[in-house]
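Enquirer: Sharing the feature lines straight out of Swiss-Prot:
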type    : residues      : note
DOMAIN  : 65-259        : domain 'Peptidase M12A'
MUTAGEN : Asn139 to Gln : Increased susceptibility to heat-inactivation. Forms homodimers and oligomers; when associated with Q-221. Inactive, impaired ability to form homodimers or oligomers; when associated with Q-257 or Q-221 and Q-257
MUTAGEN : Ser141 to Ala : Impaired ability to form homodimers or oligomers; when associated with A-259
MUTAGEN : Asn221 to Gln : Increased susceptibility to heat-inactivation. Forms homodimers and oligomers; when associated with Q-139 or Q-257. Inactive, impaired ability to form homodimers or oligomers; when associated with Q-139 and Q-257
MUTAGEN : Asn257 to Gln : Increased susceptibility to heat-inactivation. Forms homodimers and oligomers; when associated with Q-221. Inactive, impaired ability to form homodimers or oligomers; when associated with Q-139 or Q-139 and Q-221
MUTAGEN : Thr259 to Ala : Impaired ability to form homodimers or oligomers; when associated with A-141
DOMAIN  : 263-432       : domain 'MAM'
DOMAIN  : 433-594       : domain 'MATH'
DOMAIN  : 671-711       : domain 'EGF-like'
Amino acid sequence: MLWIQPACLLSLIFSAHIAAVSIKHLLNGSDHDTDVGEQKDIFEINLAAGLNLFQGDILLPRTRNAMRDPSSRWKLPIPYILADNLELNAKGAILHAFEMFRLKSCVDFKPYEGESSYIIFQKLSGCWSMIGDQQVGQNISIGEGCDFKATIEHEILHALGFFHEQSRTDRDDYVNIWWDQIITDYEHNFNTYDDNTITDLNTPYDYESLMHYGPFSFNKNESIPTITTKIPEFNTIIGQLPDFSAIDLIRLNRMYNCTATHTLLDHCDFEKTNVCGMIQGTRDDADWAHGDSSQPEQVDHTLVGQCKGAGYFMFFNTSLGARGEAALLESRILYPKRKQQCLQFFYKMTGSPADRFEVWVRRDDNAGKVRQLAKIQTFQGDSDHNWKIAHVTLNEEKKFRYVFLGTKGDPGNSSGGIYLDDITLTETPCPAGVWTIRNISQILENTVKGDKLVSPRFYNSEGYGVGVTLYPNGRITSNSGFLGLTFHLYSGDNDAILEWPVENRQAIMTILDQEADTRNRMSLTLMFTTSKNQTSSAINGSVIWDRPSKVGVYDKDCDCFRSLDWGWGQAISHQLLKRRNFLKGDSLIIFVDFKDLTHLNRTEVPASARSTMPRGLLLQGQESPALGESSRKAMLEESLPSSLGQRHPSRQKRSVENTGPMEDHNWPQYFRDPCDPNPCQNEGTCVNVKGMASCRCVSGHAFFYAGERCQAMHVHGSLLGLLIGCIAGLIFLTFVTFSTTNGKLRQ
């Protein structure tokens, strides 16, 4: 089939819901939910712990710098150990942070297997790390209050070689430092360093960087900032830590000289004419069209019609032709490394309710051809003509294509069709629940502190009923201009056979940044882990996570019981919501998951005796003269300072030499993927075949690669024959010409 102009796609969700808004108002004395407080700044945590580290959270070696010294850059993947003294929630948050690195960058991690260089994550005092690979075992401390995904990403970036953003030599062009407002003896944290010490990797100053100080870092007066931005609009942006910025990722990939991610299989926003290599079906009745946002009723999801000459999507017109006519749109051939994928996309159906939108896969037939079709999910038309998000779980282990099939249900009663935009295929699980809240701007404007919206019930993979509560203007905090988010359990169909109280489950709530490219999303993720210690006097000291029909309250909206809530009354600022793409299309999207972490209770493995903590650590702003003009007295530590150890002096301080045994090391299977790192040479694709790495080699028109690791280059036989023929012909022609010339000379 020929391309015309396109719009396309559809989806499946484990559990999805678009909110019919019902706002509940807080009555005096009726609020018994638990607020865990706001996320504390890293430096606030470290100050409370009595730590005075270099730049607030760095143990700095005297002699090397990973931004300039290639030997301090890690060999990927990076080995790690999760110490048993870590909180269970911290372990889950660390693994979640690893997945963000795998999804958005070329950096990867692997469980420790005796390597000389590795990272051990421990619960020591405060949140801190070292800069770069120290060529020995080294700590990252995830202490009390540090177990947030973004905080962990921040400390890992230090370990990968990054300093704070405002340490750049050109920072005074972009921010103001109010020296008189800085706590005495902490001024060193605001020093800048020249290009001989750190490098910006040829990138611009980044207010949104995960590595930027907040406006109130190390301040004397809690209401007066120590750092403000030259562009006032960024004063409320710096220091907010939702996720990596786009420039953070550019620097990370430049530092490690690689660009490919590990778990992103495909992405398409249809902004380019080649529509990401997708192809039309050849045996169907019609084609998908590559549409744009030139018409008011045809607005894309990527740019929501805000850019003239841009904003494309795929579209299948269901208002013309005959009932039952269909059009296929297929992806390029994809090679998975893991056994599970999540296909996420945005779609809308504006035609007849009888229209159908289906997701299929075309699989390897075991003879090398991708041809066997299997239906995965069907979507039916409805009266909601807004863009919707969809998630479809795939379980492909061999090469495959995903396929979108649109079918006309009743052209005579259709005035539109099926739209598709912003496709993302990752090798990660789909969320258990997806809650879309429409008209969010009106909700933010018309609600007050304490007003709340309660999500419908979702089910996780174990069968627990879960949900979230949204506080559009916060819950009970004194600060205004914030959105709150909490988690609760619902009674459900499976309660009779489930474990109660439910413990060791990590509740994960994500407010989605709807940026088209998942690598550039700065979504906010909050998580905590259930415990039998989480009780409430409102239920006579019972565990909050006991069976909801026993300790919860009846909710007529779901005809079920709902537990007390646990979460954050001040989760994210309205300014950040409006600055990014959290409110695209005037909709707020929230993901919810509930994952069992019991297998992570015992994760520690003994480290090699040869691996020791590096000597020569600088603390308290005591960097050497080579590191800054305003440096102070240096202190050389011969071992990990006692102030950084455990809070409980009666307990033996852990080091990388005292890690103890590990029992039931039940890591997810994908951590042992033989294709991580890719063993294939010459841009070959690695495929996991029954636990063994199998290389799919690149083939061109003239040359192809072969061998177990695609290490040998060959010339195609047809081209080789042609070359031999050409050479033989050239020799013959030369001989004839020479003979003819000699004959003429003799005459």
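Glycine is no exception: its Cβ is also placed from the backbone N, Cα and C atoms.
A quick note: this is a predicted structure, and the numbers were derived from the prediction, not measured.
Walk me through where these features lie, including what they touch and how far apart they are.
Expert: Over all protein chains present, the Cβ of Asn139 (mutagenesis position) has 23 other Cβ atoms lying within 10 Å. In this structure, Asn139 (mutagenesis position) is part of a beta strand by DSSP.
For Ser141 (mutagenesis position), the number of other Cβ atoms no farther than 10 Å from its own Cβ, over all displayed protein chains, is 25.
Under the three-state DSSP scheme, Asn221 (mutagenesis position) falls in the coil class. Neighbour list (Asn221 (mutagenesis position), Cβ cut-off 8 Å, at least 6 residues apart, same chain): Gln181.
In the three-state DSSP assignment, the secondary structure recorded for Asn257 (mutagenesis position) is coil.
For Thr259 (mutagenesis position), the Cβ neighbour count at a 10 Å cut-off comes to 11, with all displayed protein chains included.
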Enquirer: Let's check the environment of Asn257 (mutagenesis position): how many other CB atoms sit within 10 Å of its CB?
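Expert: For Asn257 (mutagenesis position), the count of other Cβ atoms within 10 Å is 9.
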Enquirer: Limited to the domain 'Peptidase M12A' (65-259), I'd like the whole-number average of pLDDT.
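Expert: Average per-residue pLDDT within the domain 'Peptidase M12A' (65-259): 94.
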Enquirer: Quick one: Cα separation, Ser141 (mutagenesis position) versus Thr259 (mutagenesis position), in Å?
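Expert: Rounded to the nearest whole number, the Cα-Cα distance is 28 Å.
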Enquirer: Report, in whole Å, the straight Cα-to-Cα distance of Asn139 (mutagenesis position) from Asn257 (mutagenesis position).
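Expert: Spelling it out, the Cα of Asn257 (mutagenesis position) and the Cα of Asn139 (mutagenesis position) are 25 Å apart.
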Enquirer: Distance between Thr259 (mutagenesis position) and Asn139 (mutagenesis position) at the Cα atoms, whole Å?
Expert: 27
